[in-house]
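Report on one structure; see the data block that follows.
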Amino acid sequence: MTAIRVCSRKFPTFASIFFQNITRNPSIHRISFSNLKPKTLLHPIPPKPFTVFVSRFHDGRPRGPLWRGKKLIGKEALFVILGLKRLKEDDEKLDKFIKTHVFRLLKLDMLAVIGELERQEETALAIKMFEVIQKQEWYQPDVFMYKDLIVSLAKSKRMDEAMALWEKMKKENLFPDSQTYTEVIRGFLRDGCPADAMNVYEDMLKSPDPPEELPFRVLLKGLLPHPLLRNKVKKDFEELFPEKHAYDPPEEIFGRC
């Protein structure tokens, strides 16, 4: 009632019309509950059902971890990566695509392309991309580019290609690091080529960087079927790392049963 009085004082014309309508039609302010059913009062009206539409098409964009850091790669680089992968089975079309699209990339885009190809284990395409980079005016010999490619080839059991890059790297007066030596030695031992593994080992001893422990551990384990070669590596290991121990297998300690 207080609100009605305040309203009537502020809006006298509106209030007079409003009260006249109430007096003429008293039914508008009366609410009848007699016609309502108990079921309606006790149970609320359920909401109308709705349908959710789920898209079942693929929009063609790369999904998931395949394109990690995709936002950091430019559109031109993404286009080149997709084109290289699409044409990798056709050498003629691939060479044409490289001439028309890859060579016009900027430096950062080229580096992004080779990095993404290596991450996706497209080593053959990464090597082609590396050959393009070597022809650029801004290219300088980079041991890390060689390292990534050689390690990828060694893990893929493509030792001939790995050693071809190895020789190119040495011609540019670059030296592998411990991880590169380790993966190449492990690759040759896995392929059953202990002589090639020992050649890489001898090259490691001549490196200007001091050798690390891991390549020796890989050789000591992989040369168990070749005791003469293993004893030589073990002797060098004990001289270079006197505080370390080269553990022999039980049959060498206690003798064969």
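Cβ atoms are placed via backbone N, Cα and C, with glycine included.
DSSP classifies Arg86 (mutagenesis position) as helix under the three-state reduction. The note that Swiss-Prot attaches to the published mutagenesis Arg86 to Glu is: Reduced RNA binding.
Taking Cβ-Cβ distances under 8 Å and a sequence gap of 6 or more within the same chain, the neighbours of Lys93 (mutagenesis position) are Leu87. The secondary structure of Lys93 (mutagenesis position), as reduced to three states from DSSP, is helical. Annotation of the mutagenesis experiment Lys93 to Glu in Swiss-Prot: Reduced RNA binding.
Quoted from Swiss-Prot for the published mutagenesis Lys96 to Glu: Reduced RNA binding. Around Lys96 (mutagenesis position), taking its Cβ as the centre, 12 other Cβ atoms fall within 10 Å, counting all chains.
For the mutagenesis experiment Arg104 to Glu, the note given by Swiss-Prot reads: Abolished RNA binding. Sequence-distant neighbours of Arg104 (mutagenesis position) (same chain, 6+ apart, CB under 8 A from its CB) do not exist here.
Cβ contacts within 10 Å of Arg119 (mutagenesis position), excluding its own Cβ and spanning all protein chains shown: 16. Annotation note: Arg119 (mutagenesis position) sits in a helical segment as assigned by DSSP. The mutagenesis experiment Arg119 to Glu is recorded by Swiss-Prot, whose note states: Abolished RNA binding.
If you take the Cα of Arg119 (mutagenesis position) and the Cα of Lys96 (mutagenesis position), they are about 24 angstrom apart, rounded to a whole number.
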